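Accompanying notes for the structure given below.
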Amino acid sequence: MASYPYRQGCPGAAGQAPGAPPGSYYPGPPNSGGQYGSGLPPGGGYGGPAPGGPYGPPAGGGPYGHPNPGMFPSGTPGGPYGGAAPGGPYGQPPPSSYGAQQPGLYGQGGAPPNVDPEAYSWFQSVDSDHSGYISMKELKQALVNCNWSSFNDETCLMMINMFDKTKSGRIDVYGFSALWKFIQQWKNLFQQYDRDRSGSISYTELQQALSQMGYNLSPQFTQLLVSRYCPRSANPAMQLDRFIQVCTQLQVLTEAFREKDTAVQGNIRLSFEDFVTMTASRML
């Protein structure tokens, strides 16, 4: 048997995927109020929130001063987040997509019940083959980082798997609406921790982000994340897609650990097979 020390901090409470209520198809965003709540630990053996919490705006006013954080391909090049293109990044989709709502899968009415109207507009825009579903290819084409690079394949596949309730490799309008909210929440968190407003997360900013989300992880671990998920350069920094991927996987692994750590001690003992089973069953 092996012992795996975990230290103290881990966000959320026991449950399924981030923010998902029991039996829910869709994991929630970091501030969804579900099983993970705000992404902060509730107290006890896993530590408490950092002073001020991680969700308030950074000092000096609003997060960026620009309405476009660089998620969907809109805006104009310039600063790290650009300016909003006509129609905004989250308002109506570009005229080249669907234009006004047309007869189709959902008729001429508004968004289906329980679907965010803005998410529905973007669903119509992203669904380029008019199939009524969003594939990984379509999702990847629709999502860009602040440096105008496309989201990486790993993050896109992870999000498809999270919100694909039919396990068909694509998401319907309801899954897309949940995904849209999920990305919005992580984007807002990304903006807050990008203290220098560079459009990316540096090593120092990532260390601060993990700490304020409730994780008590060593600088060496943060450096490992930077080495693994940031492009090699003199000053490596993490884009939005990798930030979403890293934080979501940390949440999922935390849940797996918490299920075993019934005494909330920060340490567990388990066999190698139990360890790999626990990890493999939580892979997204």
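Any Cβ shown, glycine's included, is placed from N, Cα and C.
Nothing has been swapped: the model has the original residues at all the noted spots.
The domain 'EF-hand 1' annotation in Swiss-Prot covers 114-149 and rests on sequence analysis. Secondary structure of the domain 'EF-hand 1' (114-149) per DSSP, as helix, strand and coil residue counts: 17 helix, 3 strand, 16 coil.
Positions annotated as domain 'EF-hand 2' by Swiss-Prot, on the basis of sequence analysis: 155-183. Taken through DSSP, the domain 'EF-hand 2' (155-183) splits into 20 helix, 2 strand, 7 coil.
Summarising the annotation, Swiss-Prot assigns domain 'EF-hand 4' to 217-253. Here the domain 'EF-hand 4' (217-253) has a mean pLDDT of 94 out of 100.
Across the domain 'EF-hand 5' (254-283), DSSP helix (H, G, I), strand (E, B) and coil residues number 18 helix, 4 strand, 8 coil. Feature annotation from Swiss-Prot assigns domain 'EF-hand 5' to 254-283.
Cβ contacts within 10 Å of LYS137 (mutagenesis position), excluding its own Cβ and spanning all protein chains shown: 13. As a published mutagenesis entry, LYS137 to Arg appears in Swiss-Prot alongside the note: Decreased ubiquitination by the BCR(KLHL12) E3 ubiquitin ligase complex.
Looking at Swiss-Prot, the entry for mutagenesis of LYS165 to Arg says: Does not affect ubiquitination by the BCR(KLHL12) E3 ubiquitin ligase complex.
According to Swiss-Prot, the mutagenesis experiment LYS167 to Arg carries this note: Does not affect ubiquitination by the BCR(KLHL12) E3 ubiquitin ligase complex. Neighbour count (other Cβ atoms within 10 Å of the Cβ, all protein chains): 7 for LYS167 (mutagenesis position).
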Composition by DSSP (helix, strand, coil) of residues within the domain 'EF-hand 4' (217-253): 25 helix, 2 strand, 10 coil
Neighbour tally for LYS165 (mutagenesis position), based on other Cβ positions within 10 Å of its Cβ: 14
Rounding to whole Å, the Cα atoms of LYS137 (mutagenesis position) and LYS167 (mutagenesis position) are apart by 16
